[in-house]
Amino acid sequence: MTSVEELRACALLQDCADQLSVLGNIIRPGAETQQRTELHLKTAQLMAGSSLSNFSGELKSQKHFKIQQTLLASDNLAKVQKDRQFVSDVINALLEELQKKNNFQSLFSAVAEERKKKAELLDIINREEEGRRQIKKLQKQLLDIRKEKTEECERLEEEVAILKDQVQDMRVRTNQQGKFVKSCAEQLVYQESKHNSYKENELEDEVKMLQEKIEEEKNVHFETEAFLKQQHANLKQKLQYWIHRYEKDMEEKEQEITALQNKRNSSQTRIQDLSKKCKDMENVVIEDRIEKEHLRAQMEKEQREKNAATKIQAWWRGTLVRKGPRSKKADKSKKKDGKKGKKKRK
């Protein structure tokens, strides 16, 4: 970059920095903001150099229109101030680097940093999607666990009902058997006592044997009933345990879902903020590119005008050089003709 181009670029950047500084001073919350904005913008325009006024006129009008629209809302003042400060820092760093090193490396660094922030934003979005998939997976697991526990509870209830029915059937069967055996024994004793007396002892032994069997059946019945009651108590205890465990698992899963939802909401808020910042940075880069394009066009125009002026000056000098001897000869011939005319008159 030549020294003239460097000076022009520095002047343009200084003009932008001054305007941003003035813009930062005029951003005030309250009823006077809208009235002061136009006055400060006019002051910033008067501070710019006359040589760059035509080039930056369109850009100033666009900024003036955007600022008038944005500053009317009090909620956007902080955001505008932050964006203005970022643009001012980028322009000041670029101006300082241009003056010292005659390059635009800081601008490239700012663009690279914004790209890095955009990559981080995409990473956050990917993590958010992974969190959503994890939530869906946990919800599916919770539904499966709930279904499994419900089926197990129903199965245990069916087993308890079956055991109750078995106990009742055994109790009825035992009572019927006892009554039947007793009636049979009495009938046999009565018949045997009538028909044959010598069989009395045998029948008594048989009655005793039957009574022992009845007692044994009763003992078996009592033991079976106690065993079934114990099994019923154990199953009931297991049922209470599984119900408690089911409620505990449900509470833990709900806490995990709540934590994931809170994390998702926080990530969404951060993503929205980063999206706004990314859009603002893209607008800043676009405006900077437009400024560079305008500066390049202005420099090409000035170079063409300079070349044209040089050609015109060279052509004019050549014309003067060619016409110089001819004008001297014409003056001498005019003088001779004047002398001859005077002699004839005499």
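Using N, Cα and C of the backbone, Cβ positions are placed for all residues, glycine too.
Features of the protein shown, as given by Swiss-Prot:
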- 305-334: domain 'IQ' (DOMAIN)
- Gln313 to Ala: Loss of calmodulin binding (MUTAGEN)
### Message
If I take every residue in the domain 'IQ' (305-334) and average their pLDDT values, what number comes out?
### Response
77
### Query
So what sits near Gln313 (mutagenesis position) in its own chain, CB-to-CB under 8 Å and at least six residues off in sequence?
none
